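Annotation source Swiss-Prot lists divalent metal cation 1 binding site at ASP47, HIS49, ASP98, citing similarity to another entry. Look at Swiss-Prot and you will find ASP98, ASN130, HIS233, HIS257 tagged as divalent metal cation 2 binding site. The AMP binding site feature in Swiss-Prot is assigned to ARG370, ARG405, PHE424, ASP514; the stated evidence is similarity to another entry. According to Swiss-Prot, the naturally occurring change GLU9 to Ala is described as follows: In strain: Rockefeller. VAL30 to Pro appears in Swiss-Prot as a known natural variant, with the remark: In strain: Rockefeller. Among the sequence features in Swiss-Prot, the natural variant VAL61 to Ala is noted as follows: In strain: Rockefeller.
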Amino acid sequence: MAGRPGYSEVIFLYVVSVAVIARATDNMPVNKDVSKLFPLTLIHINDLHARFEETNMKSNVCTQKDQCIAGIARVYQKIKDLLKEYESKNPIYLNAGDNFQGTLWYNLLRWNVTADFIKKLKPAAMTLGNHEFDHTPKGLAPYLAELNKEGIPTIVANLVMNNDPDLKSSKIPKSIKLTVGKRKIGIIGVLYDKTHEIAQTGKVTLSNAVEAVRREAAALKKDNIDIIVVLSHCSYEEDKKIAAEAGDDIDVIVGAHSHSFLYSPDSKQPHDPKDKVEGPYPTLVESKNKRKIPIVQAKSFGKYVGRLTLYFDEEGEVKNWEGYPVFIDHKVQQDPQILKDLVPWRAKVEAIGSTVVGETMIELDRDSCRDQECTLGVLYADGFADQYTNDTFRPFAIIQAGNFRNPIKVGKITNGDIIEAAPFGSTADLIRLKGADIWDVAEHSFALDDEGRTNCLQVSGLRIVIDISKPVRSRVKKIEVMDYTNPKSDKLKPLDKEAEYYIVVPSYLADGKDGFSAMKRATARRTGPLDSDVFKNYVEKIKKVDNLKLGRVIVCKGSKCT
């Protein structure tokens with residue numbers, strides 16, 4: 001950490017669900033000599049999310065006003081440099097998943113462009129992220145096949161195929177075995193075990209992550225593997241749980257999913273000071289048999305490349321370590337060949353994405369969507385409702401905040417903006433749902449998920465009052481609705497829990513994903529057009545966005561709620 005072997009100011013001791021602060025030097029050798037120990041260097045990235053082009057510091061599109069950082073050409077160059085620099089310390093490059101989704105590059109070019117650049121970086125092992133399922137197993141299968149042809153293994157110990165037809169020929173082992181410097185190393189892949197609830201996994205489900213890691217690690221130990229790495233796409237908090245409850249045989253966890261920036265308290269290494277530090281790099285967690293398991297993660301979007309060097313004794317126990325997340329700032333050179341390789345892909349993206357479809361006079365915000373009503377969500381919901389509106393019928397619209405990925409700035413709105421705003425490829429489905437179920441959906445939107453986030457509904461045709469001072473599942477104070485049989489009236493009346501209402505929702509939501517199980521109680525459902533087409537058509541119809549009626553979702557406390 002911060003380049004000093006064995007240093008860490010703080011560890012998180014995770015036992016059951018209690019975090020205890022302790023000195024990281026506990027049980028560390030007084031003698032810092034590592035000459036008799038076996039070094040293993042882990043170079044790792046996670047949650048790239050299609051950031052092939054350079055980005056600004058916020059990991060959005062880099063403009064002429066910005067100082068550009070990251071980008072696949074810089075990431076490639078830095079990984080190549082680190083592999084060479086630590087050649088004598090047995091370097092292994094790992095990719096912890098979620099390479100799909102996040103920019104127009106993926107939305108237009110899908111697995112093809114992703115596989116092309118992953119092949120060039122060629123990790124020793126990869127695991128899957130939840131976003132690799134964004135276009136169902138059918139959209140994942142050719143990606144896996146392409147990587148497999150290049151000898152790049154994708155490993156997931158807790159993947160349950162359930163005879164999914166699209167993945168039946170895909171090779172996804174639980175782990176791989178490597179011989180590095182005459183030492184036998186096992187790498188176990190694991191994916192967040194609720195992925196089938198938040199992604200379009202088809203028949204595929206995920207078994208308990210802790211149990212899967214424990215079981216596979218024990219099997220590797222029986223096969224005389226003495227160093228075991230867990231390559232996890234489960235989140236920082238879940239990785240702590242894995243270390244505490246399944247850490248008897250594992251040695252280190254390389255993580256992903258939560259986009260966590262880990263950075264040691266006294267490190268002098270370059271970084272973006274605006275990046276919130278969630279814990280030290282590495283974070284140490286004590287297992288049930290009192291072993292300390294290091295956990296690392298390298299934030300997201302190619303902004304950092306992690307580098308951790310571990311030192312093992314003859315028994316395969318970690319005795320020392322050093323490393324830090326390497327900041328991929330503007331000073332990092334871009335690999336010239338990768339820059340050339342980007343050119344033909346960029347031409348395809350620009351040809352489709354640059355078409356202007358409208359204009360906005362206000363910023364269409366995405367960052368606040370999870371906690372409250374947001375301008376992007378309101379406009380999107382209005383577009384959904386408009387899709388099915390006629391002279392005598394105007395349905396409501398409900399969209400979950402997690403549907404949105406990128407804001408739209410003031411100015412021209414391009415086809416690229418439309419797709420990047422909500423890039424998941426849902427359809428705009430018309431459903432019929434009972435009032436009581438709508439109430440349940442609203443309650444769930446302000447119940448925290450596993451990452452401690454709300455999922456505020458973005459709505460059209462409704463007014464919802466949320467009192468966040470109340471207990472979870474008792475926060476909805478009031479829901480009022482417009483008369484969907486009279487499109488010209490803006491009058492609101494109380495929701496009737498016994499009545500049925502017509503609502504337009506993303507197909508993802510209609511399927512009950514993100515925990516919105518009440519949606520599956522719909523008594524009728526009509527599959528609609530692609531959501532991005534609906535949004536595009538609505539923007540083209542209104543031409544200019546300059547006035548949105550807000551106040552549809554009121555988030556308040558106690559006496560301030562009306």
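Residue numbering: from 1, along the chain as shown.
The backbone N, Cα and C atoms fix where each Cβ goes, and this holds for glycine too.
So, quick note: what you're seeing has the original residues, none of the substitutions.
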Subset of recorded positions (HIS49, VAL61, PHE424, ASP514) lying within 10 A of ASN130 (divalent metal cation 2 binding site), CA to CA, in sequence order: none
Of HIS49, HIS257, ARG370 (the binding-site residues), the residue whose Cβ has the fewest other Cβ atoms within 10 Å: ARG370
Rounded Cα separation (Å) that holds between ARG405 (AMP binding site) and HIS233 (divalent metal cation 2 binding site): 19
Cβ-Cβ neighbours of HIS233 (divalent metal cation 2 binding site) (radius 10 Å): 31
Shell list (AMP; ref centroid = CB of ARG370, ARG405, PHE424, ASP514; cutoff 8 A): GLN400, ALA401, GLY402, ASN403, PHE404, ALA422, ASN455
Binding-site residues compared (ASP47, ASP98, ASP514) - highest count of Cβ atoms within 10 Å: ASP47
Between HIS49 (divalent metal cation 1 binding site) and PHE424 (AMP binding site): CA-CA distance (Å): 13
Nearest recorded site to ASP98 (divalent metal cation 1 binding site) by CA-CA distance, among recorded positions VAL61, HIS257, ARG370, ASP514: HIS257
Number of other Cβ atoms within 10 Å of the Cβ of VAL61 (variant position) across all protein chains: 18
Cβ within 8 Å of the mean position of the Cβ atoms of ASP98, ASN130, HIS233, HIS257: remaining residues of the chain near divalent metal cation 2: ASN46, ASP47, ALA96, GLY97, LEU128, GLY129, HIS131, GLU132, LEU191, TYR192, THR195, CYS234, SER235, ALA256
Of the recorded positions listed as VAL61, HIS233, HIS257, ARG370, ASP514, the one whose CA lies nearest the CA of HIS49 (divalent metal cation 1 binding site): HIS257
Rounded Cα separation (Å) that holds between HIS233 (divalent metal cation 2 binding site) and ARG370 (AMP binding site): 22
Pairwise CA distance, ASP47 (divalent metal cation 1 binding site) versus HIS257 (divalent metal cation 2 binding site), rounded so that it is a whole Å: 7
C-alpha spacing of VAL61 (variant position) relative to ASP514 (AMP binding site), in angstrom: 28
Which listed residue (ASN130, ARG405, PHE424) has most other Cβ within 10 Å, given these are binding-site residues: ASN130
